[in-house]
Every structure is written in structure tokens, then in C-alpha cells.
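**Q** Okay, so Swiss-Prot annotates it like this:
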type	residues	note
MUTAGEN	T117 to S	Increased specific activity to L-DOPA and 5-HTP. Decreased ligand binding affinity
MUTAGEN	T117 to A	Decreased specific activity to L-DOPA. Increased specific activity to 5-HTP. Decreased ligand binding affinity
BINDING	T117, H227	substrate binding site
BINDING	A183, S184, H227, D305, N334	pyridoxal 5'-phosphate binding site
VARIANT	K197 to N	In allele Ddc-R9
MUTAGEN	H227 to W	Decreased specific activity to L-DOPA and 5-HTP. Decreased ligand binding affinity
ACT_SITE	H227	active site
VARIANT	R390 to M	In allele Ddc-Ore
VARIANT	S489 to A	In allele Ddc-2b
Amino acid sequence: MSHIPISNTIPTKQTDGNGKANISPDKLDPKVSIDMEAPEFKDFAKTMVDFIAEYLENIRERRVLPEVKPGYLKPLIPDAAPEKPEKWQDVMQDIERVIMPGVTHWHSPKFHAYFPTANSYPAIVADMLSGAIACIGFTWIASPACTELEVVMMDWLGKMLELPAEFLACSGGKGGGVIQGTASESTLVALLGAKAKKLKEVKELHPEWDEHTILGKLVGYCSDQAHSSVERAGLLGGVKLRSVQSENHRMRGAALEKAIEQDVAEGLIPFYAVVTLGTTNSCAFDYLDECGPVGNKHNLWIHVDAAYAGSAFICPEYRHLMKGIESADSFNFNPHKWMLVNFDCSAMWLKDPSWVVNAFNVDPLYLKHDMQGSAPDYRHWQIPLGRRFRALKLWFVLRLYGVENLQAHIRRHCNFAKQFGDLCVADSRFELAAEINMGLVCFRLKGSNERNEALLKRINGRGHIHLVPAKIKDVYFLRMAICSRFTQSEDMEYSWKEVSAAADEMEQEQ
């Protein structure tokens with residue numbers, strides 16, 4: 001064996017480059033702890049729990065949008081990290097001084113932008129435990145509980161939605177679920193699995209074609225209302241994606257088939273289609289029962305993106321919107337949007353994960369273990385290697401709320417949206433821009449896009465509520481999303497009064 005020299009990078013100088021004294025490793029006292037001790041941690045954690053509870057229970061009183069300008073934070077903190085440890089009490093004081101002035105309060109009942117991001121006390125506590133265990137569950141052996149709880153939780157969740165048995169690990173077939181970070185990751189993972197599947201199929205039919213030639217012919221499909229992450233998945237996957245014109249904001253099977261047939265006639269190879277259930281712009285639902293069979297007929301991988309609306313499928317009255325799910329190859333929704341599970345927790349199911357596993361399979365010796373094949377190694381199901389113990393918060397939320405209370409949460413939000421919609425149509429100045437679906441209301445002032453742009457600017461400028469816009473077929477409108485678990489009927493009345501007051505101001509200034 002060749003001689004391996006001992007590292008000579010241990011500092012021997014009395015001072016570093018800045019003139020500060022170096023401490024020789026042999027002079028460090030091993031009995032002196034550099035960590036926060038358990039009693040101090042308990043005091044710190046109890047104080048933080050009190051702060052969190054006070055913050056959330058009184059979040060309604062805070063201005064939903066911060067008034068700071070870019071760069072506000074840097075002058076509030078030192079230019080460099082402290083040489084000596086500070087007191088945790090000082091850190092707590094700086095939360096209000098440094099952090100809170102720049103926070104947009106997503107869990108305020110006055111926050112109506114985007115779609116909700118979930119939050120609950122059980123999920124917060126679960127994240128504390130996950131942080132304490134601090135495992136990186138890329139393989140079964142890296143932390144068996146991390147993998148096995150995820151398998152079971154994905155089956156629990158799939159049963160709550162009444163997904164076909166082929167998607168569930170408990171069915172004994174190929175299928176199973178995995179927790180991804182976001183719906184964007186799920187869309188990309190599905191695309192890469194579909195790409196690998198189609199490459200294999202085409203190579204068997206045309207062994208004379210090289211991979212570059214085949215990839216240049218692949219084309220995928222989505223509605224013109226699909227999320228921007230679908231287009232991004234195509235860019236990252238190095239394939240063409242074609243936008244299919246929607247009908248009343250929804251993709252129809254006939255339009256998808258026409259696009260496929262046109263591309264086949266031009267020598268392209270269709271391989272993948274994303275069907276959106278609950279679009280970001282207006283919460284519209286593609287016709288899965290039409291598009292799925294079309295995709296199956298042409299041997300496309302059908303991926304269903306139900307990032308927001310999927311949570312509602314735990315309620316029987318909304319499951320008709322996922323009619324045709326048996327035709328899908330993969331299905332995704334985000335419990336971290338609407339099911340009271342803190343970010344990040346994006347649930348994805350695959351009928352045949354082997355296409356994804358084989359596409360991502362890089363198997364160095366240091367990641368191998370004796371139990372390979374007996375349980376999933378989730379590193380093969382995702383883009384990154386590392387993964388947190390995310391199943392804990394799903395387990396805590398499902399147990400501590402129960403299905404009935406989660407259903408009640410969804411239904412409350414849907415009723416609040418109807419309440420706001422009723423207030424809107426009762427004012428002759430306003431109109432709905434789309435059908436009210438789930439917890440989203442799309443509305444606008446009658447008249448020009450410019451009037452509505454001015455209205456939104458005025459609403460957000462007042463800072464009492466926060467909305468974002470959307471545009472479909474050159475019609476600009478405002479989106480009122482019900483986002484907070486603290487929302488009450490009175491909050492919807494307050495938000496409507498803010499919208500109405502902003503419109504009043506515009507009229508007075510004309």
C-alpha cells in the first residue's frame with residue numbers, strides 16, 4: 001500500500017490572515033461543550049412555541065403585505081457572523097425587529113394570492129421531530145422508518161382519494177406513491193419516466209435510429225391553461241411540448257387527438273400528456289375522461305396534475321372531477337397546499353415506477369445495502385438524492401385531524417368562495433370571469449383591462465388584503481383565493497369591503 005501523507009492543512013501560525021489568534025487543536029478542552037445544552041434548548045423551544053402560537057392566533061391583526069423595499073434587511077444585521085455565541089433571547093428579539101417587517105403573511109385570512117400553502121400545529125410539531133431525527137432517507141437502510149412510513153402514508157392518502165388500486169403499494173402490484181418536494185418536481189419526474197419508456201419502445205422498433213434522432217422527434221402535450229412548470233419540465237427534459245387550445249379553459253379529448261394526429265403526420269413521436277385538474281388561472285378541470293383514453297390509444301404517458309384541487313377529492317362530492325383517473329400513469333397533488341400539511345409535501349403516485357427508477361438509477365457502492373429490492377429506495381424516484389422525513393407531518397395531520405375534519409376544512413373554504421362570489425355579483429359594477437370552483441373566485445370590474453389593473457394596484461397598495469391577477473384570452477381579472485385555515489365568514493365580508501372601497505375610490509377620482 002502506498003503511503004498516504006497526513007494533511008498539512010492544520011493551522012500552525014499564531015494568527016490567521018486577519019490577525020486573530022488561532023487556537024491549536026491540541027489546546028481545545030474536549031470536556032467543554034460548544035453546543036446548546038438540553039435545558040437551554042427546552043427554554044428556547046418553549047419560548048419559540050409561545051411566539052408561534054401568538055403569531056398565528058393574532059396574524060389577522062398584522063398588515064398582510066410588508067411595506068419594506070428591496071435591501072431593507074442588510075442594514076439591520078452585522079456585516080459578519082459573531083465570533084462568540086450570542087444569547088437566544090437576543091435572537092428572539094430580532095425576529096420582530098429584523099424578520100417580521102419583511103414577511104408576507106401567507107396564513108392571514110386577508111391573504112388571497114396564488115393558492116394556499118398549508119399550515120397546522122400538528123404539522124409544525126412533526127417538522128420539529130423530523131429536524132431532531134435529521135435523517136437523510138435516500139435508501140431504506142438510511143432510515144427504515146422514513147421509507148416505510150412514507151409507503152404507508154401514501155397508501156392512506158390514496159385510499160382517501162379512492163385512487164385505483166394500481167396506484168397503491170398495498171395492492172401488491174407495481175404501483176406506489178412517493179412524496180416529492182413540489183408538483184413541479186412531479187411533472188418533471190413523470191416526463192423523464194415517459195421519455196425513458198418511449199426511448200426504449202422506439203429503439204426496439206427502429207434499432208437503426210440513434211438516441212439523439214429519437215429525442216428530436218419526441219413531443220408532449222398540455223392545455224394552454226397548464227402551469228408554467230409543465231413548460232419548464234419540457235425545457236429541462238430536452239423535449240418539445242405543445243400547448244393544446246382549451247375550450248372554456250378546459251382541454252378536450254378531441255383537441256388533444258387532433259394535435260397528436262397532426263404531429264404524427266409530421267413525423268414526430270407523441271409520448272406524454274399532462275392533464276390539469278384545477279388550473280392555476282381559474283381552477284378549471286381538463287376533461288380527463290376524454291383526454292386519458294386518447295392518450296392510452298396513442299400510447300402516451302398520462303400525468304395528472306391536481307396540485308391544488310386534489311385535496312378536495314377526499315370529499316365524495318368532488319370526485320366526479322377526477323373521472324377517468326384509471327387511464328392515468330401518474331397522479332400528483334399537494335397536501336402542502338390545502339390539506340393542512342406544511343410545505344413541502346407533494347404526493348405522487350405511479351402505476352409503474354420502474355420507468356422512473358430505471359431512468360434515474362445511479363448506484364454507487366456506498367449507497368448499496370443488503371435489503372435492496374425488499375423496499376423502495378426513494379432516491380431512485382426523485383431528482384435529488386437527499387430527502388427529509390416528510391411522511392411524519394402527513395402521519396401527524398391525518399391522525400390528529402382525521403378525514404372528517406380535513407373534509408370540513410375543504411368544504412368551509414369552498415363555502416367562503418361562494419360567499420365572496422355572491423357579494424361580487426350583487427354589485428352591478430363587477431362580474432365573474434370564470435365559474436367559481438373550489439376555493440377560488442375569478443372576478444373583475446366590468447370594462448377594460450386597464451381599469452382592473454388599476455383596481456388591483458389600489459387594493460394591494462392599501463395593504464389590507466393581497467390578491468394577484470391572471471389573464472385568459474386577453475381578459476385580465478383578479479383572483480380571490482381562500483388561503484387561511486383561520487378564515488371566517490366575517491373575513492370574507494372584510495375582504496369584499498376592501499375591494500368595494502378601492503372601486504369607490506377609483507370612481508371618486510374620475
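Note that the numbers count up from 1, one per residue, in the order the chain is shown.
Placement of Cβ uses the backbone N, Cα and C atoms for every residue, glycine included.
Keep in mind that what you see is a predicted model, and the values were worked out from it rather than measured.
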**Q** Over all shown protein chains, what is the count of other CB atoms within 10 A of the CB belonging to S184 (pyridoxal 5'-phosphate binding site)?
**A** 21
**Q** Write out, in the order they occur in the sequence, the residues of the chain not among A183, S184, H227, D305, N334 that have a C-beta within 8 Å of the mean position of the C-beta atoms of the recorded pyridoxal 5'-phosphate site.
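**A** Apart from A183, S184, H227, D305, N334, the close residues are T182, S186, T187, S229, A307, N332, S346.
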**Q** Roughly how many Å separate the Cα of S184 (pyridoxal 5'-phosphate binding site) from that of R390 (variant position), to the nearest whole number?
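**A** On Cα coordinates alone, these residues lie 17 Å apart.
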**Q** Sort the recorded positions K197, H227, D305, S489 by C-alpha distance from R390 (variant position) and give me just the closest.
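**A** Of the recorded positions K197, H227, D305, S489, D305 has its Cα closest to that of R390 (variant position).
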**Q** Looking only at A183, S184, H227, D305, N334, which the record lists for pyridoxal 5'-phosphate, tell me the maximum pairwise CA distance in angstrom.
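**A** Value for the max Cα separation, rounded to a whole number: 14 Å.
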**Q** In whole Å, how far does the CA atom of T117 (mutagenesis position) lie from that of N334 (pyridoxal 5'-phosphate binding site)?
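**A** The separation of the Cα atoms works out to 9 Å.
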**Q** Among T117, N334, S489, the recorded positions in question, whose Cβ has the most other Cβ atoms within 10 Å in this structure?
**A** N334
**Q** Measuring Cα to Cα, how many angstrom lie between S489 (variant position) and N334 (pyridoxal 5'-phosphate binding site)?
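**A** Computed Cα spacing between S489 (variant position) and N334 (pyridoxal 5'-phosphate binding site) is 25 Å.
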**Q** For K197 (variant position), just give me the three-state DSSP call.
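**A** Its secondary structure by DSSP: helix.
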**Q** Looking at the recorded positions listed here (K197, D305, N334), whose Cα lies nearest to that of H227 (mutagenesis position)?
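**A** Looking at Cα distances from H227 (mutagenesis position), the smallest one goes to D305.
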**Q** Can you check which residue among the recorded positions K197, H227, R390 has the largest number of Cβ atoms within 10 Å of its own?
**A** R390
**Q** Between K197 (variant position) and D305 (pyridoxal 5'-phosphate binding site), what is the CA-CA distance rounded to a whole number of Å?
**A** 20
